[in-house]
Amino acid sequence: MLRWLIGGGREPQGLAEKSPLQTIGEEQTQNPYTELLVLKAHHDIVRFLVQLDDYRFASAGDDGIVVVWNAQTGEKLLELNGHTQKITAIITFPSLESCEEKNQLILTASADRTVIVWDGDTTRQVQRISCFQSTVKCLTVLQRLDVWLSGGNDLCVWNRKLDLLCKTSHLSDTGISALVEIPKNCVVAAVGKELIIFRLVAPTEGSLEWDILEVKRLLDHQDNILSLINVNDLSFVTGSHVGELIIWDALDWTMQAYERNFWDPSPQLDTQQEIKLCQKSNDISIHHFTCDEENVFAAVGRGLYVYSLQMKRVIACQKTAHDSNVLHVARLPNRQLISCSEDGSVRIWELREKQQLAAEPVPTGFFNMWGFGRVSKQASQPVKKQQENATSCSLELIGDLIGHSSSVEMFLYFEDHGLVTCSADHLIILWKNGERESGLRSLRLFQKLEENGDLYLAV
């Protein structure tokens with residue numbers, strides 16, 4: 001479906017022809033995205049998309065340009081030029097709710113060792129910050145404290161007026177790769193294979209200065225941490241290059257769960273073929289997470305895994321969801337999931353329940369959950385019985401969007417305006433719900449006829 005609009009599909013890569021890649025026919029009855037708009041403005045890889053409001057988004061990438069788009073029409077609204085090298089991070093800094101002047105700031109970091117703060121409604125540069133000793137790889141906003149943080153070889157804290165409030169000493173030549181806020185005025189930073197917990201100390205009557213203190217280092221990962229997100233207010237999750245998934249307590253920073261076993265010799269492949277597919281560490285690298293109140297969705301190598309927070313186990317997986325590594329995953333309404341890959345495809349999945357047969361226990365080799373140390377065999381018996389009798393799920397392919405000719409880096413979902421994807425082919429594609437768009441066109445036509453008086457004349 002949609003292959004003819006662009007001119008051909010993707011070529012299988014690597015071991016794709018040997019892998020059990022799920023396919024779908026041309027008649028994708030459950031796929032609403034039957035129309036597309038191709039947006040051209042960039043001259044290099046487009047790596048980032050960020051939503052500005054209900055109808056606007058910004059794109060950025062290796063050409064150093066930021067472009068603001070209308071998600072409904074695909075119209076190019078603004079082009080922000082200022083960086084001389086590729087953009088490495090982009091975030092928005094919304095106005096405070098108490099502030100009367102509602103201007104949204106866009107912050108961009110670049111390999112040119114600068115951060116530029118932009119007015120989100122104009123092309124105006126509010127300020128350029130060029131005091132960094134290394135490339136800033138991540139940015140995050142602490143809305144409650146009305147500050148933002150930049151992470152490179154050190155960690156800096158800034159206010160809305162762009163004053164440097166405090167900073168850490170040099171942390172690592174590797175630099176901070178990811179950064180999230182956790183409770184108690186703390187943030188957790190991924191630095192190589194380490195997690196570092198920092199606490200922000202705001203000014204008080206006794207001290208007028210801000211400070212940032214290192215309070216703990218978590219050394220449980222065996223390889224570089226590639227992904228880090230909050231699960232909820234009480235926990236966060238990390239994933240590494242060699243397929244380690246760890247769930248952490250966000251309050252006391254202890255390990256709640258650890259797993260690095262992402263294959264078993266079960267139905268999809270025979271043992272030798274499965275082992276062959278998993279020989280390269282890249283096949284089990286955890287590239288991205290997303291979550292909701294019930295599940296964590298993990299992009300692991302070429303596969304997708306759904307881990308139930310309540311049942312403490314994987315409830316569904318597609319070990320070969322794409323021909324190449326899955327780079328981004330997000331949850332949609334109606335138990336749907338979207339993934340994109342280095343193979344140039346975007347795929348839509350539906351999480352469906354299926355009752356396990358009594359003789360077919362739910363696999364427990366994925367994400368086995370334990371607290372502090374191993375549980376005893378006796379203590380694990382009730383858990384095992386519960387898993388064997390529990391309802392498991394499957395990920396069923398319901399849509400395959402073929403439009404990009406190279407790696408799809410990430411995407412955004414707009415409830416009213418469709419799906420936006422960006423790619424190494426320099427393009428952005430706006431995927432539209434065909435039925436909805438047809439209805440809107442008909443409505444606009446009737447409104448125009450009514451305004452001109454032609455509707456009554458025709459009747």
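Here the Cβ of each residue, glycine as well, is placed from N, Cα and C on the backbone.
For all the noted positions, this structure keeps the original residue and models no substitution.
As recorded in Swiss-Prot:
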| type | residues | note |
| --- | --- | --- |
| MUTAGEN | S438 to A | No effect on interaction with SMCR8 |
| MUTAGEN | R441 to A | No effect on interaction with SMCR8 |
| MUTAGEN | S442 to A | No effect on interaction with SMCR8 |
| MUTAGEN | L445 to R | Reduces interaction with the C9ORF72-SMCR8 complex; when associated with R-449. No effect on interaction with SMCR8 |
| MUTAGEN | L449 to R | Reduces interaction with the C9ORF72-SMCR8 complex; when associated with R-445. No effect on interaction with SMCR8 |
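Separation of the C-alpha atoms of L449 (mutagenesis position) and R441 (mutagenesis position): 12 Å, rounded to the nearest whole number.
With the fewest other Cβ atoms inside 10 Å of its Cβ, the least crowded of the mutagenesis positions S438, S442 in this structure is S442. The mutagenesis positions listed here are L445, L449; among them, L449 has the most other Cβ atoms within 10 Å of its own Cβ. Under the three-state DSSP scheme, R441 (mutagenesis position) falls in the helix class. In this structure the C-alpha atoms belonging to S438 (mutagenesis position) and L445 (mutagenesis position) are separated by 11 Å.
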